[in-house]
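If you check Swiss-Prot, you get these features:
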- PHE368 to Ala: Reduced sulfate-chloride exchange activity (MUTAGEN)
- GLU417 to Ala or Lys: Loss of sulfate-chloride exchange activity (MUTAGEN)
- 568-719: domain 'STAS' (DOMAIN)
Amino acid sequence: MSSENKEQHDLSPRDLPEEAFGFPSELPLETQRRSGTDLRQSETGHGRRAFRRIHMELREKPDTDIKQFVIRELQKSCQCSAAKVRDGAFDFFPVLRWLPKYDLKKNILGDVMSGLIVGILLVPQSIAYSLLAGQEPIYGLYTSFFASIIYFLFGTSRHISVGIFGILCLMIGEVVDRELHKACPDTDATSSSIAVFSSGCVVVNHTLDGLCDKSCYAIKIGSTVTFMAGVYQVAMGFFQVGFVSVYLSDALLSGFVTGASFTILTSQAKYLLGLSLPRSHGVGSVITTWIHIFRNIRNTNICDLITSLLCLLVLVPSKELNEHFKDKLKAPIPVELIVVVAATLASHFGKLNGNYNSSIAGHIPTGFMPPKAPDWSLIPNVAVDAIAISIIGFAITVSLSEMFAKKHGYTVKANQEMYAIGFCNIIPSFFHCITTSAALAKTLVKESTGCQTQLSAIVTALVLLLVLLVIAPLFYSLQKCVLGVITIVNLRGALLKFRDLPKMWRLSRMDTVIWFVTMLSSALLSTEIGLLVGVCFSMFCVILRTQKPKNSLLGLEEESETFESISTYKNLRSKSGIKVFRFIAPLYYINKECFKSALYKKALNPVLVKAAWKKAAKRKLKEEMVTFRGDPDEVSMQLSHDPLEVHTIVIDCSAIQFLDTAGIHTLKEVRRDYEAVGIQVLLAQCNPSVRDSLARGEYCKKEEETLLFYSLSEAVAFAEDSQNQKGVCVVNGLSLSGD
């Protein structure tokens, strides 16, 4: 560091030029300078300080008549023109804006490369995650295929990859298992031996035409949940209630994903060991599942266990190498696909299913099944479950969209993103698909391999189409334990969040506690309950932060006329007889007592002063045996003429965002207590909302509006000016003589 830079770095606030400090009011710069000059102390002929009040004229409020507002909005909405229709179409289908302007030479190579890589990664992941959702492998491929095409049409992000997502598959799987258990409570037969009806199920020797087996009923449940989640997401976009996502903080989402990852890991452990276990339901399913696993550990399939260990030994180091050399590799090595191909060949030629009873994926049909509407009769059963799924889906999608848009210097429309992800669920639900959302891991791969636009999603869809039409049956011999390993290895990112905890603790202890509470409740209770607990606990933490907020007395840095905390900064001077108090939170029913006690403790407690005056008066009466007429309180005041060190309390309201009824009553009470002992209370830097609340709450009369000031300097100057008027302190027009 050069000596010049070091010298600037070591400057104290007093040494900095005056322009470096902002005037504490919300006035334009010229007004601030003029006001600062007017408010500086100057001596008149009588030795008194000149004081000039700042006046601001309120703008006229717009007409708030609800009827007229509705009529205006309806008229605006019903106006139709060619330009408005075109803009509406372009807004609803963003692809119409950017596709005609597509730069083929600049973008095509990166889009094709990223689309191919993501498509190759999606094939094994789609098959693996479909098992997590309790579905056949083909439905996972359908889901990723349709989601890629639909987001291409409706999405505004250039980089995110939308498709099948592990956390949502877990939540879908829990609903599917619950509904299957309701329909078939007394049987654990395979899908080929169960015919499921709305009223229950029966065991049959073979699949009959017109009957819905376990697999068929499972996708009915999954597609119905997906349809409802999409409806919720589109409705939230239509009513512009995306603000719901603000209650899902980064710490909460991270903790939820990590906790759900433990549930996913637990659900896949049985595949790694080759155990045939029913999925546990309800609260504490993770613990119950591990109890079942350890009780049946002696039944472990050695072939599946060895295959799982070999796959782990290949996938984990390969993932680490991909991460370590991602800057040097033009594209990540598709290790998952290599493992799937190798494992399929080994299983097929080694006849692992026949010789060692290893569980395999089984028949995967080619082509597309005829579209079919969701089962409307299931909507009452799954409507509540779809709420949590829809919120998680759109929150992750919108946050990833905004993150990558900010990184690459463009904008996304959060409302349109909700439409996009909603239609990615509604439309595919008629084509035997499950819920989708954006996924961080695939989005990072997509970005790092040169993606420029969502044309890469079409390339990804073509790769999946090739698999659906030609390659899918070749995965017949693929062991389910391999798919379980792929699912678990892809949880690395979420499970490694534990490494970030020390840094998170240093940044915010409250966020760390939120992370832990959400993670533990999601893992040990259930994903839905964990999300609800996380949201409720986060809101409780917000309330807790405002219940005991920071507050301080302020001092003046004279050269800049800036007021700051005396406990934080050095070389600040307090004005004689004036206490400036700052409260950093909204003033409402939760923290009103905290505000009052902090002010009385740091400035002066008028209740104790008044009590001391009464006590002194009574003692003096006893000593001198003097008889007074009148009220005892008046007697106390008349006998106590010792001047107080404080004559004015200035409350800095700049950090008070709003007041409620309790807050207004508290300010009135504080003002009444201080005026009872001859101290005036002034409010400074109130925002328009607070001023409006004070006016509606009748904090002061029309002639008492002089108690509200636009800046601290103005309030302090007024206090000094009123005190200097021949030693008389003026309180709301009442003079209290000091002799």
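Just so you know, glycine gets a Cβ as well, placed from its N, Cα and C.
Across the fold, the C-alpha of PHE368 (mutagenesis position) and the C-alpha of GLU417 (mutagenesis position) stand 27 Å from each other. Listed in sequence order, the residues of the same chain lying 6 or more apart from GLU417 (mutagenesis position) and placing their CB within less than 8 Å of its CB are GLY155, THR156, SER157, PHE394, THR397, VAL398, SER401. Taken together, the residues of the domain 'STAS' (568-719) have an average pLDDT of 81. In the three-state DSSP assignment, the secondary structure recorded for GLU417 (mutagenesis position) is helix. Its Cβ placed at the centre, PHE368 (mutagenesis position) has 15 other Cβ atoms within 10 Å.
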